[in-house]
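Working notes, structure below.
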Amino acid sequence: MIRISDAAQAHFAKLLANQEEGTQIRVFVINPGTPNAECGVSYCPPDAVEATDTALKFDLLTAYVDELSAPYLEDAEIDFVTDQLGSQLTLKAPNAKMRKVADDAPLMERVEYMLQSQINPQLAGHGGRVSLMEITEDGYAILQFGGGCNGCSMVDVTLKEGIEKQLLNEFPELKGVRDLTEHQRGEHSYY
């Protein structure tokens, strides 16, 4: 479910040494499955452990996950990274905003999941997003851009060189992608 690197475990163990005996960590998601989902880590004293929690035992600590957060923390990674600027704890949870779909789920669900978990986070850096409107009978994913992507002069490159390549690589049953957006250049446009 969650991978915690050795460096992160050592960091947590150091912090836990200063807490009440038996205190561990809790990993959670607030607003799971929504665009506003946020992940966090907190101390979990022994009296805060719930019967429905999942206990994930690691070499140096135990991480508790509540029942509601568990499916959204699938494939999550916690690391403690040190570089020239200092050190920081990172928590990557690709499924926090949308629950991972099964490999045998309908194509529409699998494409939507990839858009939300992999492509939209990249577009968000420019204030943009893309939505799946439909998949045609002849195998084309019909997309609609919004935010900074609407009217952006680079949208064709983003569509063909970025999104289409990723989708066709992941879903060979697709023939291509088409843009349904009526692009209107404005102050919201990124380029």
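Using the three backbone atoms N, Cα and C, a Cβ is placed for every residue, glycine included.
Keep in mind that this structure shows the original residues, not the substituted ones.
Database features (Swiss-Prot):
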| type | residues | note |
| --- | --- | --- |
| BINDING | CYS149, CYS152 | [4Fe-4S] cluster binding site |
| MUTAGEN | CYS39 to Ser | No effect on activity in vivo. Still able to bind a Fe/S cluster in vitro |
| MUTAGEN | CYS44 to Ser | No effect on activity in vivo |
| MUTAGEN | CYS149 to Ser | Loss of activity in vivo. Still able to bind a Fe/S cluster in vitro |
| MUTAGEN | CYS152 to Ser | Loss of activity in vivo. Still able to bind a Fe/S cluster in vitro |
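Ranking the mutagenesis positions CYS39, CYS44 by how many Cβ atoms sit within 10 Å of each one's Cβ puts CYS44 at the top.
Under the three-state DSSP scheme, CYS39 (mutagenesis position) falls in the strand class. When secondary structure is read from DSSP and collapsed to three states, CYS44 (mutagenesis position) falls in the strand class.
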